[in-house]
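Asks: Take a look at this one; I'll ask things after.
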Amino acid sequence: MAIILGIDPGSRVTGYGVIRQVGRQLSYLGSGCIRTKVDDLPSRLKLIYAGVTEIITQFQPDYFAIEQVFMAKNADSALKLGQARGVAIVAAVNQELPVFEYAARQVKQTVVGIGSAEKSQVQHMVRTLLKLPANPQADAADALAIAITHCHVSQNAMQMSESRLNLARGRLR
């Protein structure tokens with residue numbers, strides 16, 4: 001069993017999603033958004049750090065998964081996003097959580113099957129995969145999708161390791 005915290009970083013809205021993985025079964029534990037309504041960036045970063053720390057304390061995740069920075073057309077926006085990611089990662093590292101990063105295209109490909117999927121498609125698939133009664137908020141759905149991606153990637157890595165071990169022992173032909 002593992003609890004995974006997914007984070008969709010943003011300087012104004014940071015989505016989070018928490019799921020439990022038992023074997024191949026995924027279950028929803030919680031999700032939402034950390035909203036920073038103050039104007040100055042240092043105060044927003046402080047709120048993101050405090051919010052992520054509180055979520056970690058509440059859910060006690062085993063793994064922390066976050067979306068990688070994409071190349072934005074606006075350099076200022078990309079820098080602010082990078083800083084928001086940074087404080088979220090520091091919150092995880094301060095709690096000694098292993099951090100995993102996933103590209104947005106990889107997350108969409110894993111959850112929807114199309115790397116260029118729309119937000120509404122991600123929301124629908126997250127709802128379906130986690131058997132939720134309604135679509136989660138867009139940023140929370142993205143965070144849940146990041147957590148789901150971590151489960152799939154780590155499960156595939158474990159299966160590959162087991163196959164290599166069996167091959168080394170001469171069990172696969």
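The backbone N, Cα and C atoms fix where each Cβ goes, glycine too.
In this structure the noted substitutions are not present, so the sites keep their original residues.
Relevant sequence annotations retrieved from Swiss-Prot are reproduced here:
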ACT_SITE  Glu67  active site
ACT_SITE  Asp139  active site
BINDING   Asp8, Asp139  Mg(2+) 1 binding site
BINDING   Glu67  Mg(2+) 2 binding site
MUTAGEN   Arg105 to His  Loss of DNA repair activity
MUTAGEN   Gly115 to Asp  Inhibits endonuclease activity, loss of some RuvA-RuvC-DNA complexes
MUTAGEN   Gly115 to Asn  Inhibits endonuclease activity, forms RuvA-RuvC-DNA complex
MUTAGEN   Ala117 to Thr  Inhibits endonuclease activity, forms RuvA-RuvC-DNA complex
MUTAGEN   Lys119 to Arg  Loss of DNA repair activity
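Walk me through the surroundings of each of these features.
Replies: Glu67 (active site) falls within a strand segment according to DSSP.
DSSP assigns Asp139 (active site) to a helix in the three-state reduction. When other Cβ atoms within 10 Å of the Cβ of Asp139 (active site) are tallied across all protein chains shown, the result is 24.
Taking the Cβ of Glu67 (active site) as reference, residues of its chain lying under 8 Å away and at least six apart in sequence are, in sequence order, Ile7, Asp8, Pro9, Arg85, Glu101, Tyr102, Ala103, Ala104, Val107, Asp142, Ile146.
Secondary structure from DSSP puts Arg105 (mutagenesis position) in a helix. Less than 8 angstroms from the CB of Arg105 (mutagenesis position) sit Gly115, Ser116, each of them six or more residues away in the same chain.
In this structure, Gly115 (mutagenesis position) belongs to neither helix nor strand by DSSP; it is coil.
For Gly115 (mutagenesis position), the number of other Cβ atoms no farther than 10 Å from its own Cβ, over all displayed protein chains, is 13.
There are 14 other Cβ atoms within 10 Å of the Cβ belonging to Lys119 (mutagenesis position).
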Asks: Only counting partners 6 or more residues apart, tell me which same-chain residues put their Cβ under 8 Å from the Cβ of Ala117 (mutagenesis position).
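Replies: In sequence order, the residues whose Cβ lies under 8 Å from that of Ala117 (mutagenesis position) (at least 6 apart) are Lys108, Val111.
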Asks: In whole Å, how far is Asp139 (active site) from Lys119 (mutagenesis position) when you measure between their Cα atoms?
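Replies: Each residue's Cα considered, Lys119 (mutagenesis position) and Asp139 (active site) end up 9 Å apart.
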Asks: At a 10 Å cut-off from the C-beta of Asp8 (Mg(2+) 1 binding site), count the other C-beta atoms across all protein chains.
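Replies: Here the count is 25.
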